[in-house]
Amino acid sequence: MALQNEKNSRYLLRDWKPENPAFWENKGKHIARRNLWISVSCLLLAFCVWMLFSAVTVNLNKIGFNFTTDQLFLLTALPSVSGALLRVPYSFMVPIFGGRRWTVFSTAILIIPCVWLGIAVQNPNTPFGIFIVIALLCGFAGANFASSMGNISFFFPKAKQGSALGINGGLGNLGVSVMQLVAPLVIFVPVFAFLGVNGVPQADGSVMSLANAAWIWVPLLAIATIAAWSGMNDIASSRASIADQLPVLQRLHLWLLSLLYLATFGSFIGFSAGFAMLAKTQFPDVNILRLAFFGPFIGAIARSVGGAISDKFGGVRVTLINFIFMAIFSALLFLTLPGTGSGNFIAFYAVFMGLFLTAGLGSGSTFQMIAVIFRQITIYRVKMKGGSDEQAHKEAVTETAAALGFISAIGAVGGFFIPQAFGMSLNMTGSPVGAMKVFLIFYIVCVLLTWLVYGRRKFSQK
């Protein structure tokens, strides 16, 4: 049901003016913060579901399955494929259905892949094709990011959007590390024994109940759905059809900024999905699941910081410096990998933590760039055509939200390509070096792109 059918709802905000200082201080900021924190909770759980397979795949063969390394890397990558594709339509949904309604729907449906995965892992005869379908369904969780970020952008004034988007995206991204921290612990606890879940004995005498890794999120998703229904709002002025939002695809800056976001958020989500499997192949004697959560945790916290410092120092400056460090860490990684020797796990882990840190910081700074740049170019374009300030502001809000959602879809593609690149490189050469060379070159290209287009001079308002 579209927003126009919600005219009499107490959840519909008919007069929303966050740029008005008096309105913001007296009323707006309290409503915006409530919507932000509920959004953070829903998005955090969505990221938990999106990255489920990054923790599940490393344990599948321990409970009776016999999948190849390529198959396991594929399962970790597939949620990012569907998540990236679904982010495109998801980015247009909030102005059509409303942020509250869409958050309720998009959170509730995540219960389906969680329940199904918990059932599937209990039968070692479950076909690989079933896991492919479940992995693709987990991608719906990744799509939530596009609608969530677009929705929150409507609630905050431009001066606070970097911080607000950083908090929403950063703490939402924290779901990756929460899942990778909780899953390895909960699978050894008989949480759902009352449902007849029988664990599989392990060589060390423990009993693994892998279904717990999926089912533990079901009650939390139900609670978050109820919270979104009862505590969030829809904004009447944010209403726009798909036709109103599609012109954003014609903007050159949409595609340039998509590349930058692919390098930052794409790296964060790709490394989150593939790091545990990569570390397991390079350092098989290390129990990586006890350490894997820390990288996504650093990246998620860094995203919030990246948005905040970009509001203060400028997103372009922060992004440029960040890409330089991403390139440096990528180059250092070559020195830590096993070659003729056994490699150095401590150095490998430390350098990867640096990559997670910079990927997180860059995710926050590039999103701040997107919000600022699209607001500027839209206002400039509307006024050049003789439009009023009110019209310019309205179109700027709509185009910025659409751009944030669409660019987030491009960024999510990294969650597929990075694990697949690692898997392909390992399959062809027995080493991930080939994949890392590609990443290093890409980061260098992004340094040049950021500097030449946005850093040296005032960019073209097109």
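The backbone N, Cα and C atoms fix where each Cβ goes, and this holds for glycine too.
Shown in sequence order, GLY142, ALA143, PHE145, ALA146, GLY405, PHE406, SER408, ALA409, ALA412 are the residues of the chain, 6+ apart in sequence, with a C-beta less than 8 angstroms from the C-beta of ARG87 (mutagenesis position). In Swiss-Prot, the entry for mutagenesis ARG87 to Phe, His, Lys, Leu, Asn, Pro or Gln states: Loss of activity. The structure shown retains the original residue.
GLY99 (mutagenesis position) falls within a helix when secondary structure is assigned with DSSP. According to Swiss-Prot, the mutagenesis experiment GLY99 to Ala carries the annotation: No change in activity.
Counting every protein chain shown, the Cβ of GLY99 (mutagenesis position) has 29 other Cβ atoms within 10 Å. Looking at Swiss-Prot, the entry for mutagenesis of GLY99 to Thr says: Decrease in activity.
Long-range neighbours of PRO113 (mutagenesis position) (same chain, six or more residues apart, CB within less than 8 Å of its CB): VAL49, LEU52, ILE134, LEU137, CYS138, PHE140, ALA141, ALA214. What Swiss-Prot says about the mutagenesis result for PRO113 to Ala is this: No change in activity.
Taken residue by residue with DSSP, PRO113 (mutagenesis position) is part of a helix. Recorded in Swiss-Prot as a mutagenesis result, PRO113 to Cys or Leu carries the remark: Decrease in activity.
Take the CB of GLY139 (mutagenesis position) and look out to 10 A: across all protein chains shown you find 24 other CB atoms. Mapped onto three states, the DSSP output places GLY139 (mutagenesis position) in helix. Among the mutagenesis entries in Swiss-Prot is GLY139 to Glu or Ile, noted as: Loss of activity.
In the three-state DSSP assignment, the secondary structure recorded for PHE145 (mutagenesis position) is helix. Quoted from Swiss-Prot, the note on the mutagenesis of PHE145 to Glu or Trp is: Loss of activity.
Quoted from Swiss-Prot, the note on the mutagenesis of GLY172 to Ala is: No change in activity. GLY172 (mutagenesis position) falls within a helical segment according to DSSP. The Cβ of GLY172 (mutagenesis position) has SER39, VAL40, LEU43, LEU44, ALA46, PHE47, PHE145, SER148, ALA300 as same-chain neighbours under 8 Å, each 6 or more residues away in sequence.
Between the CA atoms of GLY99 (mutagenesis position) and GLY139 (mutagenesis position) there is a gap of 20 Å, rounded to the nearest whole number. Other Cβ atoms within 10 Å of the Cβ of PHE145 (mutagenesis position) number 29 in total over all chains.
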